[in-house]
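Let me begin by presenting the structure, written as structure tokens, before commenting on it.
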Amino acid sequence: MLVAMSMTPIAILFSTPLKRFLREKVLLGNAPSWELLAILSIYFVQGVLGLSRLAVSFFLKDELGLSPAAMGALIGLGAAPWILKPVLGLMSDTVPLFGYRRRSYLWLSGLMGSAGWLLFAAWVSSGTQAGLVLLFTSLSVAIGDVIVDSLVVERAQRESLAQVGSLQSLTWGAAAVGGIITAYASGALLEWFSTRTVFAITAIFPLLTVGAAFLISEVSTAEEEEKPQPKAQIKLVWQAVRQKTILLPTLFIFFWQATPSAESAFFYFTTNELGFEPKFLGRVRLVTSVAGLIGVGLYQRFLKTLPFRVIMGWSTVISSLLGLTTLILITHANRAMGIDDHWFSLGDSIILTVTGQIAFMPVLVLAARLCPPGIEATLFALLMSVMNLAGVLSFEVGSLLTHWLGVTETQFDNLALLVIITNLSTLLPLPFLGLLPAGDPQVKDKTEKEDNPDDPGDRLVLPPAEVFEHHTVGSLSDQNFLPEFFPEKSSSRP
């Protein structure tokens, strides 16, 4: 009786055999708590925000009349706030709002996000205005993302290496479930409502983040014994990024992410040339959301213990080669094989989503395992911002290639060449796989320290860590303040 009284309500719910099964299998061994529920809720909301993905794409294409190159450039610039994640992380670590470092920023994120979608619904009428609101909405999601990242990293620091991947797979799943719920609706709603109405509906969901923030377990800054100092944080981060175990993998990931994307051009091809309707594109989103879960499951079950170099090398090669299957659709070779455009696109999207998900999971694990305690939000945000910068470059370079090759709203003669260039370019970083650690960098650092206790060396002894970034191939992927650009830059699928 005393034991039951000492348990939290949510823990009691997981005390029966069935609930224990759900804890071990559904929560992947993570202990249930209100804070975990809040974290999963925030990622779930970010998945739900995919409701507006197709609406934004069609709004920019049809109502604002942007060209493929212009859309790509606008989307890339709209993602610029994600480059500021270190600043946002530093602010959350050192500058509390209303007495809190995490809750208050989640409140701000939710309110800004809702306001941004309302502006889309009622105000935006030009490319310039769209760019400004994209920046604003992007900033709102970036704020929430860096905060929830820090919460997950703080929890992950307490986990053993044996459980690496479990929490990030769980949060991946939460976002994917949100995406699945709204995937089909994202296209179906456009059959019934205008894009602006869809934006107004989307404005409701960021408010759920505001509610979830109240479940975060956080001590008020007024009760803190030690106050974080910005200068001290910056010094710690600078010391960390100078270590080869952090710097070299970051350089590789940057080069890997910065290869060009052809997604905007391919979106125009599927809608203007192939005649894909919003309803069908919603179905594609539905099956790819499920495929994303399959990719996470495969990584969690079979691949999470593979060395970084092995999984990154093979997944990059396989993703690049499979991405070339898009040429079959572009050249209409599938029709000669008796396969309808819709069915081929659907099957191709499933395969490419699974491989893309598997390719990016080890990047997230590696990034999080490089985060020392005390500066989790700031350093992880710095690593993600480098990836985001590479993602912006990827889209901007892709837009330039689209323009140079003369791919427009109706001219797709050079689209096949564009897809070949973007896919094969993903192989360019492979000669630099040696920049990645051969094994777990934390284990290696610890071993070296034990062998040379008096030698400070140039490495940090880092604690176990893992984290979720709800991105697939491309650091900006699946950011649902915009169309899902970047997730398929190697595949260039819709």
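The backbone N, Cα and C atoms fix where each Cβ goes, glycine too.
Heads up, this one's the original sequence, none of the swaps are in it.
Of all Cβ atoms in the shown protein chains, 27 besides its own fall within 10 Å of the Cβ of Arg53 (mutagenesis position). Per Swiss-Prot, mutagenesis Arg53 to Cys is noted as: Affects 5-formyltetrahydrofolate transporter activity.
Here Lys61 (mutagenesis position) comes close to Met71, Phe267, Tyr268, Thr271, Glu409: these same-chain residues lie at least six apart in sequence, with C-beta atoms under 8 angstroms from its C-beta. While the structure shown retains the original residue, Swiss-Prot records the mutagenesis experiment Lys61 to Cys with this note: Affects 5-formyltetrahydrofolate transporter activity.
The Cβ neighbour count for Asp62 (mutagenesis position), using a 10 Å radius and every protein chain shown, is 11. Under mutagenesis, Swiss-Prot gives Asp62 to Cys with this note: Affects 5-formyltetrahydrofolate transporter activity.
Rounded to a whole value, the Cα-Cα separation of Asp62 (mutagenesis position) and Arg53 (mutagenesis position) is 14 Å.
In the three-state DSSP scheme, Asp62 (mutagenesis position) is classed as helix.
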